[in-house]
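Reading through the structure tokens given below for one structure.
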Amino acid sequence: MDDTEGNSSMDSIRNGQSSPLPQVTPRLPQIPMMMRETPLSTKRERQAITPRFRRPAPKMIKTMPPTRSIWSVRKESVPLLVTPQGPKPLESPKYDHTNAQSFFEQVFQIDEIIGRGSFGEVFAARCREDSQLYAVKVSLAPIRQHSISKYREAESHMIIPPHKNLVKFYRAWEETGRLYIQTELCDQSLLKYCTEKHALPEDEIWNIFVDLLQAVHHLHSNDMIHDDIKPENIFLTKDMICKLGDFGLVINLKNPNDVKSAEEGDSKYLAPEVLNGRPTKSSDIFSLGMTILEATTDLDVPSNGDSWHQIRNGQIPDRFFAGISTDLRSLIALMLDSDPRIRPTSRDLLDHPVIKKKLMKRGTYVKCISILNGFFYAFSAVLVWVMAFFSVLFHPIVRFHAAIKDRQSEICAQFVNNQQHTPIQTPETSKVYLESLTGVAVRQASQIVSPFDFSDDENPPNAQRRLFTGAVPCRLNFDNDQDDDEEQATCSSSNSSAIEPQLDEPESPPRMNDVIDKLGKRGTPRSARRNLTFNRHRQVAASVAPKSSLNHYNHHTGSGDGFSNNSLIPISDQERTEKYLRMRLTEQQLDWADQNNVIDEAPPPMSCPPRIRRSIRDLPRMPVLNFNVLDEPSNKPTVDHHTILEQSESPRRRLNRGAKPVPRNRMMSFGSSGDEV
């Protein structure tokens with residue numbers, strides 16, 4: 001291979017290829033010159049150079065999977081409260097021993113999972129006892145009954161005195177072989193906060209440094225070692241107050257068992273002397289320095305390798321400290337010293353002049369926040385108490401007022417029910433309609449009716465108007481009391497009626513015998529007989545009067561309630577039945593004729609089209625009103641509107657009008673009205 005080929009291959013390795021070959025691991029893009037000096041990099045730079053591919057999934061191994069959720073295994077046990085004196089039965093007004101659910105499920109309302117690790121899961125849950133949000137940590141692995149560190153974390157929380165920069169502990173209990181720890185709920189972790197912002201302002205770094213230093217000093221003053229200080233175990237409240245939590249690896253120097261069973265924390269923040277020995281207070285200072293270094297420089301802290309030793313040897317490039325003050329950089333260098341004897345203690349750091357100044361400023365801020373929070377909580381408690389007091393005070397008055405309103409509604413309903421009047425456009429599903437005479441007659445009489453109504457009413461698009469039989473047959477007599485012009489009263493769900501002409505005889509109209517046979521099996525509707533025999537006391541007086549006077553009375557008197565004028569004449573049951581049958585037959589013939597003239601298009605909304613009215617109904621057009629005629633002289637020749645209407649009629653209408661006119665009765669019933677022509 002010649003030199004040109006060798007140089008091209010070396011350049012491709014140094015600069016990287018723009019498009020990697022298939023089936024080949026993609027190479028990293030070109031690394032900046034500042035990063036060639038050291039393998040250390042920031043988190044943002046690491047995200048930019050990380051290859052965007054995933055390794056293949058490992059092969060499936062048919063073994064028993066580990067328990068990864070608290071819901072997978074459940075044992076029947078009684079919840080035990082963990083106390084310094086030993087476990088005790090746990091009681092709560094929200095807990096029912098007979099319920100199959102656990103104490104955690106009954107007393108808490110689980111909102112979400114906010115953390116998950118090798119030890120367990122952390123839930124954000126609202127307690128039903130006080131309606132406050134808490135963080136509940138649940139162990140995944142069942143607790144070993146004879147283990148020395150069975151309640152180690154819970155006991156550490158109870159031994160350590162409360163501090164403003166430590167996560168507040170409430171209680172811990174054991175149930176179904178698992179440990180539950182209830183603590184206060186913070187807004188977010190420091191790891192999440194730094195990952196979102198990458199580079200934090202120096203003022204925020206000083207505040208975090210001062211808060212954590214006070215928490216570590218509080219632990220060291222009580223002979224406790226945290227042994228797991230890292231951004232993941234540091235939490236921020238909504239007021240940006242930093243708190244140290246997760247006491248799972250806390251070592252009590254007063255307890256020999258804790259010293260013997262001490263475990264190593266996260267290797268990223270581990271002091272070098274812990275690899276060959278045990279954790280000490282100086283190792284906590286080193287972990288605190290690594291946490292402040294990561295928050296200040298956004299450094300991607302390595303967990304092993306040469307970079308891990310490079311940081312512990314103090315070989316950190318200056319480019320990571322760009323824009324950082326000398327005081328903060330010198331303090332970080334002191335805490336990261338490889339010799340634990342040279343590292344300052346928490347007391348030495350608090351006595352530093354710069355930290356003293358920052359501590360005084362931070363203390364003022366924390367006191368103001370605590371005062372405001374206390375005032376807010378007190379005001380909330382008073383407000384809740386006042387609301388509860390007024391609720392109890394005015395509750396009887398509100399109930400009394402509601403009872404009065406209900407009684408008023410009942411009285412109004414009784415007054416309306418006493419009125420024997422069915423309103424216009426009453427739906428058939430109405431209780432008032434079903435109990436009325438019309439509703440009873442409609443349910444009892446199964447008469448074939450026309451499915452269409454071509455009245456000038458508001459109709460929904462593509463909807464059919466259903467007609468139903470009226471309760472009482474009525475008629476308008478225009479001759480010498482003949483029965484040929486009798487017609488059964490029908491009504492529709494509209495507020496207008498129309499006089500329809502009787503069309504020619506249909507091709508196959510219903511026969512009288514069929515109607516008689518149909519009615520003979522069922523009989524005359526009881527409501528019709530009751531309506532036709534209305535006002536018996538007046539019928540007795542009418543039977544004595546001469547027939548001519550009755551006819552005269554019928555011709556010139558009309559009742560607006562839908563009753564027949566001739567109903568006052570006493571007739572026998574047989575005559576009444578025959579008249580009723582003739583009326584039904586006449587209406588069926590008319591409906592049959594209407595069905596033969598159905599037009600296959602639905603009337604538009606709001607009104608019936610004029611062309612449908614002109615082609616179906618034999619009604620004269622509405623004349624155009626000209627009000628100027630009233631102002632003109634009266635000697636003008638009068639216009640015969642009937643002649644104009646006859647001339648403008650279509651040939652089909654003239655043909656229909658040439659037939660023998662058959663008088664039609666009005667279509668009327670209770671609650672409806674018609675326009676006379």
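For all residues, glycine too, the Cβ spot is worked out from N, Cα and C.
Original residues only.
Fair warning: this is a prediction, and the values are worked out from it, not measured in the lab.
The Cβ of Asp228 (active site, proton acceptor) has 23 neighbouring Cβ atoms from other residues within 10 Å, across all protein chains displayed. According to Swiss-Prot, the feature active site, proton acceptor maps to Asp228.
Here Swiss-Prot flags Ile114, Gly115, Arg116, Gly117, Ser118, Phe119, Gly120, Glu121, Val122, Lys137 as ATP binding site.
When secondary structure is read from DSSP and collapsed to three states, Asp246 (Mg(2+) binding site) falls in the coil class. Annotation source Swiss-Prot lists Mg(2+) binding site at Asn233, Asp246.
Here Swiss-Prot flags 108-355 as domain 'Protein kinase', drawing on sequence analysis.
Among the mutagenesis entries in Swiss-Prot is Phe103 to Ile, noted as: In eb94; viable but induces male sterility due to abnormal sperm. Take the CB of Phe103 (mutagenesis position) and look out to 10 A: across all protein chains shown you find 25 other CB atoms. Phe103 (mutagenesis position) falls within a helix when secondary structure is assigned with DSSP.
One mutagenesis experiment catalogued in Swiss-Prot, Ile160 to Asn, is accompanied by this note: In eb62; viable but induces male sterility due to abnormal sperm. Less than 8 angstroms from the CB of Ile160 (mutagenesis position) sit Leu166, His218, Leu219, Asn222, Met224, Phe247, Val250, each of them six or more residues away in the same chain.
What Swiss-Prot says about the mutagenesis result for Gly245 to Glu is this: In eb88; induces inviable embryos and larvae. In sequence order, Leu166, Val167, Thr183, Cys186, Asn233, Ile234, Phe235 constitute the residues six or more apart from Gly245 (mutagenesis position) in its chain with CB-CB distances below 8 Å.
For the mutagenesis of Gly558 to Arg, Swiss-Prot gives this note: In eb95; induces defects in spermatogenesis. The structure shown keeps the original residue.
The annotation that Swiss-Prot gives for the mutagenesis experiment Gly560 to Arg reads: In q89; dominant allele that induces an arrest of spermatogenesis at early stages.
Experimental mutagenesis is annotated in Swiss-Prot for Gly560 to Glu, with the remark: In hc144; induces defects in spermatogenesis.
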For this session: Would you mind reading off the Cα separation of Asp228 (active site, proton acceptor) from Asp246 (Mg(2+) binding site), to the nearest angstrom?
Result: 8
Problem set entry | Local confidence of the prediction over the domain 'Protein kinase' (108-355), expressed as mean pLDDT | 88
Problem set entry | Cα separation, Asp246 (Mg(2+) binding site) to Ile114 (ATP binding site) (Å, whole number) | 14
Exercise. Just the number: how many Å between the Cα atoms of Phe103 (mutagenesis position) and Gly120 (ATP binding site)?
Worked result: 18
For this session: Out of Ile114, Val122, give me whichever of these binding-site residues has the highest number of other Cβ atoms within 10 Å.
Result: Val122
Problem set entry | Integer Å distance between the CA atoms belonging to Asp246 (Mg(2+) binding site) and Val122 (ATP binding site) | 11
Exercise. Rounded to the nearest angstrom, how far is the Cα of Asp246 (Mg(2+) binding site) from the Cα of Ser118 (ATP binding site)?
Worked result: 13
